[in-house]
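Chemist: Annotations per Swiss-Prot:
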- K19 to A: Protein still acetylated in vitro, still forms complex with TacT1 (MUTAGEN)
- K51 to Q: Mimics acetylation, severe growth arrest in vivo when induced, increases translation inhibition by TacT1 in vitro, forms complex with TacT1 which only binds 1 DNA site in vitro, no change in tacA1 transcription in vivo (MUTAGEN)
- K51 to A: Protein not acetylated in vitro, still forms complex with TacT1 which does not bind DNA (MUTAGEN)
- K51 to R: Mimics deacetylation, no phenotype in vivo when induced, TacT1 is less efficient at inhibiting translation in vitro, forms complex with TacT which binds DNA normally, no change in tacA1 transcription in vivo (MUTAGEN)
- K90 to A: Protein still acetylated in vitro, forms complex with TacT1 which binds DNA normally (MUTAGEN)
Amino acid sequence: MLYKGCLMKSDVQLNLRAKESQRALIDAAAEILHKSRTDFILETACQAAEKVILDRRVFNFNDEQYEEFINLLDAPVADDPVIEKLLARKPQWDV
């Protein structure tokens, strides 16, 4: 989960208007998952927001942000034995 704040105690109120049919649909889905309407709405909204953020293809950085981004990309990767083992395996299509 990108924003762990989605799991924290609520400290702000969100108000929204919906059609009866929308509320009924949301309530039905929430009931299937054994969640309250509020929990269902907040969890699915956070998931959708994370997807939008993670699917970004264009990033607008100022010079300082761009330099930090490039430094992170150029930083050496920590050794990971699991990844090394995976990369050492012969692909199934080469067997």
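Yeah, the Cβs are placed from backbone N, Cα and C, and that goes for glycine too.
Just so you know, the substitutions we noted aren't modelled in this structure.
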Chemist: Return one of helix, strand or coil for K51 (mutagenesis position), based on DSSP.
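Modeler: The residue in question, K51 (mutagenesis position), is helix (DSSP, three-state).
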Chemist: Which residues of the same chain, at least 6 positions away in sequence, have a Cβ lying under 8 Å from the Cβ of K51 (mutagenesis position)?
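Modeler: K51 (mutagenesis position) has no long-range Cβ partners.
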Chemist: Among all protein chains shown, how many Cβ atoms are found within 10 Å of the Cβ of K19 (mutagenesis position), not counting that one?
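Modeler: Result for K19 (mutagenesis position): 8 other Cβ atoms within 10 Å.
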Chemist: My understanding is the cutoff is Cβ-Cβ under 8 Å with a sequence separation of 6 or more in the same chain; which residues meet that for K90 (mutagenesis position)?
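Modeler: Set apart from K90 (mutagenesis position) by at least 6 residues yet with Cβ under 8 Å, there are none.
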